[in-house]
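Trainee: Mind having a look at this structure? Questions to follow.
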Amino acid sequence: MLILTKVNIYMLIIVLWLYGYNFIISESQCPMINDDSFTLKRKYQIDSAESTIKMDKKRTKFQNRAKMVKEINQTIRAAQTHYETLKLGYIKFKRMIRTTTLEDIAPSIPNNQKTYKLFSDISAIGKASRNPSKMVYALLLYMFPNLFGDDHRFIRYRMHPMSKIKHKIFSPFKLNLIRILVEERFYNNECRSNKWRIIGTQVDKMLIAESDKYTIDARYNLKPMYRIKGKSEEDTLFIKQMVEQCVTSQELVEKVLKILFRDLFKSGEYKAYRYDDDVENGFIGLDTLKLNIVHDIVEPCMPVRRPVAKILCKEMVNKYFENPLHIIGKNLQECIDFVSE
């Protein structure tokens, strides 16, 4: 009779484990491993190439998200320094205009007409405001008019998002100016970090309530990043970098147009241009080569067939030249009416 000592038991376990391991990996010892009716194989069958691709996609997605969050955090940290510098400059500017007028100092200010209009507009909104949260919301409408257009991309924006992946944040640098204006109007220029966060939370609730009324139309959706393919690897990388900054295809079109036709928008000559020549209505056709670049960047990102994407892209170009929403100041009365309610 075999006496099972501890040593014998350990040896038996090792032998059984090795035998089981060889049984599993040796197809000649177990022919049914190749049988498709084998339950475990059906349940756990994995194609190695497909698995590798999936893992690569997950890894890339994780890396992109990590990179995005890192960049957002860096921007937020930089914005804090910007806030302190901007506030000092703003207070000095306000002291300066107590002894003179904006008209007197305007010649020494770069882009003085735009600066003068901006200051006049935001001052009017501030004077009409009765509530800090409503003032912030109105200034968001004023400073980010393109986010509140027909594509309703504001749905994806928050001041203090719970998730930096699901929602984007408004430009922290513009938010700094809004914060300074609110502190001047309601808190005697005192820095109120905790109060500002509470106001931001209240404004986010207002944005959520407004978002519930709208959806982003399917024609403005963008493809998932992994499905975007350009004509080359370099093109694909460049397009993805552009798309990372956008919520909708309309926003992508606008971003590309502002880069390619910067001079037209800066000078105001954009009003005379459209996608095609239109002699009857007095419009000049845009540069064909630049328009081809717009199509090459935008169309691969749209979740529709290329012929349809081309038509939609053309419509979005014309729409933007008819009313370029990035130009602020057009909705001043709307903002004043909002804070006055």
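Backbone N, Cα and C atoms are what each Cβ position is placed from, and that goes for glycine too.
At each noted site, the model still has the original residue.
The feature domain 'BEN 1' is assigned by Swiss-Prot to 112-222. Positions annotated as domain 'BEN 2' by Swiss-Prot: 233-328. Among the mutagenesis experiments that Swiss-Prot reports, Arg95 to Lys is described with the note: Complete loss of nuclear localization.
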Trainee: For the domain 'BEN 1' (112-222), what are the DSSP-based totals of helix, strand and coil residues?
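Mentor: Tallying H, G and I as helix, E and B as strand, the rest coil: 74 helix, 4 strand, 33 coil.
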Trainee: Using all protein chains in view, find how many other C-beta atoms are within 10 Å of the C-beta of Arg95 (mutagenesis position).
Mentor: 9
Trainee: Using DSSP, how many residues in the domain 'BEN 2' (233-328) fall into helix, strand and coil?
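Mentor: Split by secondary structure, the domain 'BEN 2' (233-328) comes out as 64 helix, 6 strand, 26 coil.
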